[in-house]
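A.B. asks: Encoded as structure tokens, here's the structure I'll be asking about.
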Amino acid sequence: MELRTDAVLASLEMSEPVKNDEDYESLPAHASLGTHMTAGAVAGILEHTVMYPVDSVKTRMQSLQPDPKAQYRSVYGALKRIVRTEGLLRPLRGLNITVLGAGPAHALYFACYERIKRSLSDVIQNGGNSHIANGVAGSVATVLHDAVMNPAEVVKQRMQMYNSPYRSLYDCVLMVSRKEGLAAFYRSYSTQLTMNIPFQAVHFITYEFMQEHFNPHRQYRPETHIISGAAAGAVSAAVTTPLDVCKTLLNTQENVALSSAHVSGHLSGMVNALRTVYRLGGVPAFFKGIQARVIYQMPSTAIAWSVYEFFKYFLTQHESHVQEVSHKTSPT
């Protein structure tokens with residue numbers, strides 16, 4: 001998920017006078033941080049909540065040695081079987097920890113991205129759009145995002161798996177910390193970064209590229225944010241699926257798969273994960289769940305961008321209105 005802030009001025013296409021102040025993309029300096037964090041938190045929570053059942057399916061489809069009862073051919077077929085055999089709420093298992101992590105993680109993510117992108121764009125292209133600035137800003141923002149989100153990812157994916165032994169969120173956190181130590185919550189952090197840094201770099205560059213073509217004046221146009229976000233999510237999800245498979249293995253520590261690969265103890269490290277995945281399924285194993293991953297990411301990033309841009313626009317316009325009223329009522 002992600003975003004954009006260029007200093008290109010665009011007045012609203014309404015029957016009101018053209019204003020000379022910055023449009024919503026440029027965000028007034030006094031309000032930008034709070035606006036970005038609020039909009040980012042809301043966008044992140046909605047993104048993960050709306051598409052969570054598909055994310056649960058993706059986690060199961062990436063299992064290297066799935067239970068015969070948990071082998072699925074399609075996302076729809078998987079959801080139908082899970083609901084029929086495990087209950088209506090089963091696809092939502094682990095959603096609570098995801099929401100707890102997504103709010104602060106995305107608040108930091110969007111705020112960091114906007115600040116770094118603006119600073120780098122000023123240096124590289126005098127405030128104009130720069131793909132280098134977009135990629136670097138997205139990568140740096142990812143480091144902060146994943147530091148907050150990684151423990152939530154570990155708990156979430158363990159609760160999503162078929163026949164998960166954990167009764168609740170608290171039970172999962174307690175059992176993992178007792179048996180594997182607190183380090184277990186960050187065992188996949190380096191792999192997460194290895195996956196998410198290229199993911200976000202591709203994601204932001206694709207989004208900005210699409211915006212340049214569909215929304216060159218950087219106005220608030222919801223349809224362009226949805227289209228650009230969906231395209232960015234699909235491309236970045238597809239090219240990073242092999243790394244996501246490795247991350248899932250490190251997060252879940254899938255016992256059957258590790259036993260088949262003769263791995264004793266706990267699997268750690270990207271190199272070991274790559275070797276294990278290849279040993280168990282060859283090259284095709286690196287693309288397990290790619291359909292579910294793309295289906296999940298396309299609407300997720302479209303939701304994240306459209307919600308983020310809406311709240312950024314709404315909050316900025318509200319603050320501008322408050323300032324205008326305050327200025328008019330203040331004594332001269």
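Any Cβ shown, glycine's included, is placed from N, Cα and C.
At each noted position, the model has the original residue.
These came from Swiss-Prot, pasted as-is:
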- LEU46 to Arg: In frs-tq223; induces embryonic hypochronic anemia (MUTAGEN)
- MET61 to Lys: In frs-tm130; induces embryonic hypochronic anemia (MUTAGEN)
- LEU144 to His: In frs-ij001; induces embryonic hypochronic anemia (MUTAGEN)
- ARG158 to Trp: In frs-tg180; induces embryonic hypochronic anemia (MUTAGEN)
- TYR207 to Asp: In frs-tg221; induces embryonic hypochronic anemia (MUTAGEN)
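Surface or core, plus neighbours and distances: that's what I need for these features.
C.D. replies: Proximity of LEU46 (mutagenesis position) to non-local residues of its own chain (separation of 6 or more, Cβ distance below 8 Å) is seen for ILE303, ALA304, VAL307, given in sequence order.
MET61 (mutagenesis position) carries a helical DSSP state (H, G or I). In sequence order, TYR72, ALA78, LYS288, GLY289, GLN291, ALA292 constitute the residues six or more apart from MET61 (mutagenesis position) in its chain with CB-CB distances below 8 Å.
Counting only residues at least six positions away in the same chain, the Cβ atoms of ALA105, LEU108, TYR109, CYS112 sit under 8 Å from the Cβ of LEU144 (mutagenesis position).
Secondary structure from DSSP puts ARG158 (mutagenesis position) in a helix. Counting every protein chain shown, 23 other Cβ atoms lie within 10 Å of the Cβ of ARG158 (mutagenesis position).
Summarising the environment of TYR207 (mutagenesis position), the number of other Cβ atoms within 10 Å of its Cβ, over all protein chains shown, is 27.
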A.B. asks: Can you grab the distance from ARG158 (mutagenesis position) over to TYR207 (mutagenesis position)? Cα atoms, rounded to a whole Å.
C.D. replies: 32
A.B. asks: Does DSSP give TYR207 (mutagenesis position) helix, strand or coil?
C.D. replies: helix
